Amino acid sequence: MSYCRQEGKDRIIFVTKEDHETPSSAELVADDPNDPYEEHGLILPNGNINWNCPCLGGMASGPCGEQFKSAFSCFHYSTEEIKGSDCVDQFRAMQECMQKYPDLYPQEDEDEEEEREKKPAEQAEETAPIEATATKEEEGSS
């Protein structure tokens, strides 16, 4: 016997093996092709920003959402030669807001940043002698 149970926001449906093997008779509702927020990504067809895009990771709706929207909008619509150079104040306001919520917007530690900068330099040092040796060998064989 099949039955359904609601637990908070979840709806749990229990079915028998026979119910599960029977083809579904559910009718799918076609998506509204005029829905401006459906499957368009970050930029809507009209050029506006889709603040509901999952690609923004919820930044537009967090405690600094208004500051994020202001900075992002300024950058998106910027017509300066160096895009976004006219948005320093908006980005500064967003950064100040984010610093008030370090648990939600973790700052990159200076130590982590230095480590990341050192790694490419160390890798370049490791490969440099190999490349130099290969060049000398090529010159000797010519």
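Backbone N, Cα and C define each Cβ position, glycine as well.
Same-chain neighbours of the domain 'CHCH' (61-105): 43, 49, 51, counting only residues six or more beyond its ends whose CB sits under 8 Å from a CB of the stretch. What Swiss-Prot records for 61-105 is domain 'CHCH'.
Residue environment of CYS4 (mutagenesis position) contains 9 other Cβ atoms, counted within 10 Å of its Cβ in all protein chains. In this structure, CYS4 (mutagenesis position) is part of a beta strand by DSSP. CYS4 to Ser appears in Swiss-Prot as a published mutagenesis result, with the remark: No effect on interaction with AIFM1.
In the three-state DSSP assignment, the secondary structure recorded for CYS53 (mutagenesis position) is coil. Same-chain residues at least 6 positions away in sequence with a Cβ under 8 Å from that of CYS53 (mutagenesis position) are, in sequence order, HIS40, GLY41, LEU42. Annotation of the published mutagenesis CYS53 to Ser in Swiss-Prot: Does not strongly affect import and stability of CHCHD4 in mitochondria; when associated with S-55. No effect on disulfide exchange with substrate proteins. Does not affect interaction with COA7. No effect on interaction with AIFM1; the original residue is retained in the structure shown.
The number of other CB atoms found within 10 A of the CB of CYS55 (mutagenesis position), across every protein chain shown, is 8. Here Swiss-Prot notes a mutagenesis experiment, CYS55 to Ser, with the remark: Does not strongly affect import and stability of CHCHD4 in mitochondria; when associated with S-53. Nearly abolishes disulfide exchange with substrate proteins. Abolishes interaction with COA7.
Of all Cβ atoms in the protein chains displayed, 23 besides its own lie within 10 Å of the Cβ of CYS64 (mutagenesis position). A coil conformation is recorded for CYS64 (mutagenesis position) in the three-state DSSP classification, outside any helix or strand. Looking at Swiss-Prot, you'll find the mutagenesis CYS64 to Ser noted as follows: Affects import and stability of CHCHD4 in mitochondria; when associated with S-74.
CYS74 (mutagenesis position) falls within a helix when secondary structure is assigned with DSSP. For CYS74 (mutagenesis position), applying a Cβ distance below 8 Å and a minimum sequence separation of six or more within one chain yields GLY84, ASP86, CYS87, GLN90. Looking at Swiss-Prot, the entry for mutagenesis of CYS74 to Ser says: Affects import and stability of CHCHD4 in mitochondria; when associated with S-64. No effect on interaction with AIFM1.
Listed in Swiss-Prot is the mutagenesis experiment CYS87 to Ser, annotated as follows: Strongly affects import and stability of CHCHD4 in mitochondria; when associated with S-97. No effect on interaction with AIFM1. Neighbours of CYS87 (mutagenesis position), defined as other CB atoms within 10 A of its CB across all chains, total 20.
Following the DSSP three-state reduction, the secondary structure of CYS97 (mutagenesis position) is helix. Within its own chain, CYS97 (mutagenesis position) has PRO63, CYS64, GLN67 as residues 6 or more apart in sequence whose C-beta sits under 8 angstroms from its own. Among the mutagenesis entries in Swiss-Prot is CYS97 to Ser, noted as: Strongly affects import and stability of CHCHD4 in mitochondria; when associated with S-87. No effect on interaction with AIFM1.
Distance between Cα atoms for CYS4 (mutagenesis position) and CYS55 (mutagenesis position): 34 Å, as a whole number.
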